[in-house]
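What follows is a short report on a single structure.
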Amino acid sequence: MATKPGVLTDWPWTPLGSFKYIVIAPWAVHSTYRFVTDDPEKRDLGYFLVFPFLLFRILHNQVWISLSRYYTSSGKRRIVDKGIDFNQVDRETNWDDQILFNGVLFYIGINLLPEAKQLPWWRTDGVLMAALIHTGPVEFLYYWLHKALHHHFLYSRYHSHHHSSIVTEPITSVIHPFAEHIAYFILFAIPLLTTLLTKTASIISFAGYIIYIDFMNNMGHCNFELIPKRLFHLFPPLKFLCYTPSYHSLHHTQFRTNYSLFMPLYDYIYGTMDESTDTLYEKTLERGDDIVDVVHLTHLTTPESIYHLRIGLASFASYPFAYRWFMRLLWPFTSLSMIFTLFYARLFVAERNSFNKLNLQSWVIPRYNLQYLLKWRKEAINNMIEKAILEADKKGVKVLSLGLMNQGEELNRNGEVYIHNHPDMKVRLVDGSRLAAAVVINSVPKATTSVVMTGNLTKVAYTIASALCQRGVQVSTLRLDEYEKIRSCVPQECRDHLVYLTSEALSSNKVWLVGEGTTREEQEKATKGTLFIPFSQFPLKQLRRDCIYHTTPALIVPKSLVNVHSCENWLPRKAMSATRVAGILHALEGWEMHECGTSLLLSDLDQVWEACLSHGFQPLLLPHH
């Protein structure tokens, strides 16, 4: 929102929320109906193609968003290092409004202007005319309109909304108040209306011009440099006709320079080109990948989780993962992504953060939960994890944390296999079990004297049970085999606090520590108001409305941890899994040992918890009933 929002700041359909697409629905239905029912010789192909073209523009913009987030994660050719936050993502979540607005105007124009009906596919003279008009009047008028928008009166009421994003993403290009978009549409309509009135318009000239605007807008705000220097060497005048991402980035960091739309010619003419333009361009081109201190190695969970990655759907990734209705419409892309990940065996960088001079990255292995459970896939997945560890070691990474199923006991003995295979590697492996156990223990209400533990037992579960028994808390199990397994791990002097519980004695236990494999029947046995606290990496399915469900082991990150603008799987905003935080703590504290394998480290739980709090990480608040 602008500093002092002016008239026509909000879009007309803002009150409709996610139902705003109903605005375009009647036109889309009408154009399709006309195309199907009209005589083939009288069909208006241009009218029919408006809606598919709008969908193409959405896809085009999304491709740019994903590319930008992918390249800026690694650091190569990144222009501005400063991170973005959830406020920026929320502010830019309505980037499709301008496509909706254009679509409505296109439909109205085709119905009102006889010249806009039944356009041919191609007219060379119309394409040349549109290009010349854009180079002259459009670029010239935009330059002065842009300068006017930087006057205090208009800037505070309108244009400051756009400049709220100092670090730009491709969609930042279209984040303006409604009034500005009206002005821009009038400006960009000049070439289109001219070709219509001169009867030189064509479907290609209309679509091509709009795609050109979208492409240049996205490129100019993508925050990584992609125009090679040799293009300007081969054709020096191109410097005046085509801007670069670093050129426009200076406008967002310096504000009073580089006003031109796409052609720097007018900044050269009027003396508003930033003096550091060429220096920044060359410096950015030479920039390599970031030097990384801590890597969190995770993987995809479900086919739909690809959209929840930071490089996926930006607004969707900014909220905890939940299956949404629109995912059914995306099944063609979901299927393609599944096929792609089947053959694409390389991990990729999904996210970067920084904290206390540490550079952090999240790497993703393109495999799903189901594939980790298949015995015949375990060797291949282990090889991928091992390659990731060796790559991190080669790059000088200090700590690598194994997230989700990358640290499975059956898969690699909680990471111990890699230490055995590569005893000389310098990177330290962390499974996060100490911190995860500490988080669960400190999530148990202070006055609790007894807890129920059930589900598939893990290293974390054994650690929690042993620690609670040592503290005098009674740990009850529902299954005899669980009781025997935990008993073998609990120190002998504390075994009196371990109980095999019958169903009749459950009423006094209001705290349940649960893992994967907890059944519906077991949940139903819990009394009303029970608090379920997961000790597993994956959340418990919430079947009881009369009970309280805690998140998986996680912590709220301190404000000094920057570039946090997406949610980690099902966790709330500004929360990180205990495994991921454990890797960061390992580097901050300078601990030299590996923290993985099957051994329990009961004596270190208080140490890791105190270190966590001292660095500003905070436990998640208990969810409201």
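Residue 1 is the first one shown; counting continues down the chain.
Each residue, glycine too, has its Cβ placed from N, Cα and C.
Taken verbatim from Swiss-Prot:
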type: DOMAIN; residues: 138-272; note: domain 'Fatty acid hydroxylase'
type: MUTAGEN; residues: H146 to A; note: Loss of activity
type: MUTAGEN; residues: H159 to A; note: Loss of activity
type: MUTAGEN; residues: H248 to A; note: Loss of activity
Ten-angstrom check, please: count other Cβ atoms within 10 Å of the Cβ of H159 (mutagenesis position), all chains counted.
20
Least Cβ-crowded entry, counting other Cβ within 10 Å, from the mutagenesis positions listed as H146, H248:
H146
Cα-Cα, whole number of Å: H146 (mutagenesis position) versus H159 (mutagenesis position)?
9
H248 (mutagenesis position) versus H159 (mutagenesis position) - Cα distance in angstrom:
15
Could you give me the DSSP helix, strand and coil counts for the domain 'Fatty acid hydroxylase' (138-272)?
93 helix, 1 strand, 41 coil
